[in-house]
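Here is what Swiss-Prot says about this protein:
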MUTAGEN   Glu10 to Ala  More than 90% loss of type II secretion due to loss of interaction with PulM
Amino acid sequence: MRQRGFTVLEMMLVVLLMGSAASLVIMSFPAMQQDTAERQLQRFQAQLEFAMDSGMQNDRLLGIQIRPNGWQFQVLQSQAAETRSSVAHSDRWQGYVWQIWQPRQAALGGQVPDNQPLTLRLPPPQEWPPTAEPAADPDILLLPGGEITPFTLIFGEKDDRSEVWLRVDESGAIATSAKGGAP
């Protein structure tokens, strides 16, 4: 009587060979690229476009909190009734609070190196960084209809003379320093 299939030893050998081949492939990858300002701009732009599309498709109000050391995407969520009175400025959003937005299968937000601080420019009379605003509110709003708070985000390198920036108008059109122009 002949047996069909593979033995456990044969299967273990195949797994070992596949693991060895995978480790050789991974070792042949080039070293990680440096986190240049251009790379940070591309990462932010891709995340912004994803957030704008997702907000329109899912009818959600999203926001972006910008800090000199990075950015974070937020979503406006309903807050439980018993915790509304304990949160400062909770009446501002009428029972809703800003929470970190982490959609499935997407890692949003980012940190920048210390030598590449972010600078956000908002149209007058808005100012950044906010002085009287609570820290939990986003600096930029992405509305479900496709509108967005107009802004210019500068990815600075202290030792670099060229300025790397991204500008977005109220309709969501994006312009970058890679395409030329001035911020």
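Don't overthink the numbers, they just go from 1 along the chain as shown.
Every residue gets a Cβ built from N, Cα and C, even glycine.
On a predicted model such as this, the values are computed, not experimentally measured, just so you know.
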Query: In terms of DSSP three-state secondary structure, what is the assignment for Glu10 (mutagenesis position)?
result: helix
Field: Packing count at Glu10 (mutagenesis position) (other Cβ atoms within 10 Å of its Cβ)
entry: 10
